[in-house]
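A short worksheet on the structure shown next.
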Amino acid sequence: MNFYRDATWVLEDIEKEAAKERISGSMQTLVLKSCKRYKLKSNPKHIYAVLDSCWKYKPYLEKVMKKAHILEDIPKKKGKPLFSRLTLLLLCHDLLLSKQKRIQMGKHPIKDYVLKFKSPLHSEMVKLKLKLKVRELSELVLSEDISNDLPPVRWIRINPLKCHPNGETEPVLAELRKKFTLKVDKWSELVPGSIYYDEFIPNLFGIHPSDKITAHELYKHGKIIIQDRASCFPAHILNPGPSDIVIDSCSAPGNKTTHTASYIYPEPPKDNNTRIYAFEKDPERAKVLQKMIKIAGCSPNISVNVGDFTKLATPEKYKDVTCFIVDPSCSGSGIFGRKFFDSFNRRKIDDKDDDGGIVPDEQEEFIAKEELQTRLAKLSSFQFQMVKHAMSFPAAKKIVYSTCSIHAEENERVVIDLLLDKSVREWGWKVAPKREVIPSWPRRGKVEEFEEVFRDGVTYDPQQLAEGCIRALPKSDGGIGFFAVCFERD
């Protein structure tokens, strides 16, 4: 009974919030907030799983309960019902819609009461399904639920490293056209079976998120790679050539690394010369990185190094490196579609681990602002150190810094801190102009962030600095939220 009591309290909060004109936060946020407020002992994951399902089916359950007259005969004590309407809703949900189709509690008066109505409840549920012309109620809510959790576009890029013999992409594109027969002019026009040719990134295409691609032979053989469009920005901005040597400082899972390789090797490489050094601190993530590199067909040309980039890579050891991609751990606030359970399993920021962690953006509603700012400050300090370390390499001429964060603390303000740093100025680094950073992309950096620091416009032009940065909004711009800036040396 303890679980249903706890879940009822949380459901009461959700119902109150839903009655407002504007709901503050998601279901995940509301569940976590209530669990914290009441100091509940029940597992928040379990509460969320039940309430998420119960809330979706609530209108149907209420109709069934009304028809079965279960709310009319509730026993009373001193004129008040003994059983809560919402607790009964939860029990009816588990009896009718849970996987086990049973109430998860021992002997209790409320359980006995609900089981008295078992037959009429089942009967009314069958009638409702017949009336709605469905076999299961899930048919009515599944499509909406899935669409809310999917990206607006599934982006795929052709991998020239697997396009034999000369990196020709046309045969792969011809195969894609067989599956996706309708070409659309805008990604927002995508429907199942259609394809969009991206205007910003070469060999990148958008398909409808419901279209299955992972079973396709092109995907299995590494000829196409699923990668969000914004995630393709760093390699495209860096645009390294055959003579460049690149370090990807935080490489896993490897999409940016292999995308970078496609610029150095526009066709399958004919030698085993290492041109990219990929660093990953976490050994398990490094295994994923190695697997992705192998699938992409560039294992001989990428050296995977397991360890902290700032400690393992020294300017003396890598004195010939010319280009860097620095995409360090960030708040992840630009990522959408992450399930509630991820918030319990993500890496936390540990005082002993400068690799940072991930802070789910949806938790901002109930994590104290002071705590969030502390986390962002720690992340931005780590990000600053990562980029500054890359800037210290003697042959470095170009660095792309990126995050999947929407917070200025991790984006424009890191750029500002670097520009104000004495060593960075002495090394001759500056923000690359707009013409070198996907100039046709419409959404640029926040000029107001630069105006706060460079008001005089003499040291740096705030407008030019903002235009040298790229931002992408979650979903609105066709994918994840993202930030990218390119530094180049005078």
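Cβ atoms here come from the backbone N, Cα and C positions, even for glycine.
Nothing has been swapped: the model has the original residues at all the noted spots.
Taken from Swiss-Prot as is:
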- Cys250, Ser251, Ala252, Pro253, Gly254, Asn255, Lys256, Glu280, Asp308, Asp327: S-adenosyl-L-methionine binding site (BINDING)
- Cys330 to Ala: Lethal. Blocks the separation of the enzyme from its RNA substrate (MUTAGEN)
- Cys404 to Ala: Fails to catalyze the C-5 methylation of the C2278 residue (MUTAGEN)
- Cys404: active site, nucleophile (ACT_SITE)
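Rounded to the nearest whole angstrom, the C-alpha distance between Asp308 (S-adenosyl-L-methionine binding site) and Cys330 (mutagenesis position) is 16.
Within 10 Å of the Cβ of Ala252 (S-adenosyl-L-methionine binding site) there are 22 other Cβ atoms, across all protein chains. Between the C-alpha atoms of Ala252 (S-adenosyl-L-methionine binding site) and Cys404 (mutagenesis position), the distance comes to 14 Å.
Counted over all residue pairs in Cys250, Ser251, Ala252, Pro253, Gly254, Asn255, Lys256, Glu280, Asp308, Asp327, the record's binders of S-adenosyl-L-methionine, the longest Cα to Cα distance measures 19 angstrom. For Cys330 (mutagenesis position), the nearest of the binding-site residues Cys250, Gly254, Lys256 in terms of C-alpha separation is Cys250. The distance from the Cα of Lys256 (S-adenosyl-L-methionine binding site) to the Cα of Cys404 (mutagenesis position) comes to 13 Å. Counting every protein chain shown, the Cβ of Asp308 (S-adenosyl-L-methionine binding site) has 17 other Cβ atoms within 10 Å. When the alpha carbons of Gly254 (S-adenosyl-L-methionine binding site) and Cys404 (mutagenesis position) are compared, the span between them is 15 angstrom. Look at Lys256 (S-adenosyl-L-methionine binding site): DSSP puts it in a helix. Applying an 8 A CB threshold to same-chain residues 6+ apart, the list for Cys404 (mutagenesis position) reads Ala230, Ser231, Cys330, Gly332, Ser333, Gly334, Ile335, Ile480, Gly481, Phe482, Phe483.
Counting every protein chain shown, the Cβ of Cys330 (mutagenesis position) has 28 other Cβ atoms within 10 Å.
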